[in-house]
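What Swiss-Prot records for this protein:
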type	residues	note
MUTAGEN	ASP57 to Ala	No activity
MUTAGEN	LYS203 to Ala	No activity
ACT_SITE	LYS203	active site, schiff-base intermediate with substrate
MUTAGEN	ASP251 to Ala	No activity
Amino acid sequence: MADLDDIKDGKDFRTDQPQKNIPFTLKGCGALDWGMQSRLSRIFNPKTGKTVMLAFDHGYFQGPTTGLERIDINIAPLFEHADVLMCTRGILRSVVPPATNRPVVLRASGANSILAELSNEAVALSMDDAVRLNSCAVAAQVYIGSEYEHQSIKNIIQLVDAGMKVGMPTMAVTGVGKDMVRDQRYFSLATRIAAEMGAQIIKTYYVEKGFERIVAGCPVPIVIAGGKKLPEREALEMCWQAIDQGASGVDMGRNIFQSDHPVAMMKAVQAVVHHNETADRAYELYLSEKQ
């Protein structure tokens, strides 16, 4: 029982000072529940509103691709330099130490491989397991215009509905079919559909013409995919252009772990995203850090 001795009435209520109601300023997320906003605040740095995610979930359909042969050797040293880790539950449980203390976005779609039609995915993770693993969001592909468009959209809807019950954000990842044109019109369509279905974060590709229109037409935060490996200077330029045109962060994989100096590249990307450094300045940082 609590000690009831020496209880004193409160006196300093500051009646002349109204309680502060601090708004949640992440784009399109002001009306979400406290738990979901809390998870989003771990993904997006509250001071900058941006994020640098490290994606190493490629094995769910590619297997042990270049740079991901040994997660424990090649990727683990990068954990401390990332804001967020994006991986599958299998890799999380088997390789990522719980003491890593980084927010995790769990890959939640799968059941396909590079040997078959990539757009034929199913939900590959229960929301109970996502909560059990203390993840901050789940992620699934959405393949607009593909053979399995309908199923991929249903996957997003299923995850959003399940996530709303437990305060778990869903990140929709815009996949591109073999014959799809990667242009502003396509990604404006894909990102908007995913947001309309309720996804709280959209991951999509940067395009040189009209990317700012993609961002403007999407009511929730957009993070860009790194895509195929580029020379480091080009990758940093892509990051800078995307952030300058309204992206809320990057989710990079191959342009980090396939770099000759992955830690230096992570630091350079962080400089662009969180410190507004130009691509030139960030590349200078990369060159200095790799020595």
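Residue numbering: from 1, along the chain as shown.
Cβ coordinates come from backbone N, Cα and C, glycine included.
Since we're looking at a predicted model, the values are computed, not measured.
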Sparsest-packed among the mutagenesis positions, when each Cβ's other Cβ atoms within 10 Å are tallied, from ASP57, ASP251:
ASP251
Number of other Cβ atoms within 10 Å of the Cβ of LYS203 (mutagenesis position) across all protein chains:
27
How long is the line from the C-alpha of ASP57 (mutagenesis position) to the C-alpha of LYS203 (mutagenesis position), rounded to the nearest angstrom?
14
From the Cα of ASP251 (mutagenesis position) across to the Cα of LYS203 (mutagenesis position), what is the distance in angstrom?
8
